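Below is one structure, written out as structure tokens; the observations come after it.
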Amino acid sequence: MKMIEVVAAIIERDGKILLAQRPAQSDQAGLWEFAGGKVEPDESQRQALVRELREELGIEATVGEYVASHQREVSGRIIHLHAWHVPDFHGTLQAHEHQALVWCSPEEALQYPLAPADIPLLEAFMALRAARPAD
């Protein structure tokens, strides 16, 4: 079975995270997800994330700590999804590949119809965040 490596960005600003709505003509249309995409053979996960966020959102991202990985089978392929925290970026967000973008708290994000693969990543991020010492 083919394995596909995918990276996802949990972009955080002022305590809120960014969700992106999948386009109407896509697989899992209308569901909300973390921006990201496939890792090319010649790049690291961090490099892939910076490239994907530039392509999808028009931003230059600062990739922070690794959050979690999740694996699931989709259409006869194994998708290995890796989430990274993005605590900072430069540029103005633009939805190049998504229907809509929304900022919300991680708790509010659970109320959105999320892409199933992103739910365990959000939960892992919330657990990490809860364990962080207060500034």
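Backbone N, Cα and C define each Cβ position, glycine as well.
Original residues fill every noted site, and no substitution is shown.
Owing to the predicted nature of the structure, the values given are computational and were not obtained by experimental measurement.
Swiss-Prot lists 2-127 with the feature domain 'Nudix hydrolase', giving sequence analysis as the kind of evidence. A mutagenesis experiment is reported in Swiss-Prot for this position, E33 to D, and the note states: Decreases enzyme activity with 2-hydroxy-ATP, dCTP, 5-dmethyl-CTP and 8-hydroxy-ATP. As annotated by Swiss-Prot, substrate binding site applies to F34, A35, G36, G37, K38, V39, R72, D118. One entry in Swiss-Prot concerns the mutagenesis experiment G36 to A. Its note says: Abolishes enzyme activity. Swiss-Prot gives this note for the published mutagenesis G37 to A: Abolishes enzyme activity. Experimental mutagenesis at this site is recorded by Swiss-Prot as K38 to A or R, annotated: Strongly reduces enzyme activity with dCTP, and to a lesser degree with 5-methyl-dCTP. Quoting Swiss-Prot on the mutagenesis of E43 to A: Abolishes enzyme activity with dCTP and reduces enzyme activity with 5-methyl-dCTP. The note that Swiss-Prot attaches to the published mutagenesis R51 to A is: Abolishes enzyme activity with dCTP. Nearly abolishes enzyme activity with 5-methyl-dCTP. In Swiss-Prot, the entry for mutagenesis E52 to A, D or Q states: Abolishes enzyme activity. The structure shown retains the original residue. In Swiss-Prot, a published mutagenesis experiment is listed as L53 to A, annotated Reduces enzyme activity. Record note (Swiss-Prot), mutagenesis E55 to D or Q: Abolishes enzyme activity with dCTP and reduces enzyme activity with 5-methyl-dCTP. The unchanged residue is displayed. Under mutagenesis, Swiss-Prot gives R72 to A with this note: Strongly decreases the activity with 2-hydroxy-ATP. Under the heading of mutagenesis, Swiss-Prot lists D118 to E and annotates it as follows: Increases the activity with 2-hydroxy-ATP. Strongly decreases activity with 8-hydroxy-ATP. Here the residue is the original one, but Swiss-Prot notes a mutagenesis experiment at this spot, D118 to A or N: Abolishes enzyme activity with 2-hydroxy-ATP. No effect on activity with dCTP, 5-methyl-dCTP and 8-hydroxy-ATP. Listed in Swiss-Prot as a mutagenesis experiment, D118 to A is described as follows: Abolishes enzyme activity with dCTP and 2-hydroxy-ATP and decreases activity with 5-methyl-dCTP. Increases activity with 8-hydroxy-ATP.
Here is what falls inside 10 Å of the CA of E52 (mutagenesis position) among the binding-site residues F34, A35, V39: A35, V39. For the recorded site, D118 (mutagenesis position), the DSSP three-state label reads helix. Mapped onto three states, the DSSP output places R51 (mutagenesis position) in helix. For D118 (mutagenesis position), the nearest neighbour among the listed recorded positions (F34, G37, R72), judged by C-alpha distance, is F34. Looking just at the domain 'Nudix hydrolase' (2-127), the mean pLDDT is 95. Within the same chain, residues at least 6 positions away in sequence whose Cβ sits under 8 Å from that of E43 (mutagenesis position) are R51. Note on the mutagenesis positions E33, E52, E55, D118: the fewest other CB atoms within 10 A surround the CB of E55. Of all the binding-site residues in the record (F34, A35, V39), the one with the smallest CA separation from L53 (mutagenesis position) is A35.
For the substrate site listed in the record, the two most distant Cα atoms among F34, A35, G36, G37, K38, V39, R72, D118 lie 18 Å apart.
The local packing around V39 (substrate binding site), expressed as other Cβ atoms within 10 Å of its Cβ over all shown chains, amounts to 21. For K38 (mutagenesis position), the same-chain residues lying six or more positions away in sequence with a CB closer than 8 A to its CB are I4, E5, V6, A48.
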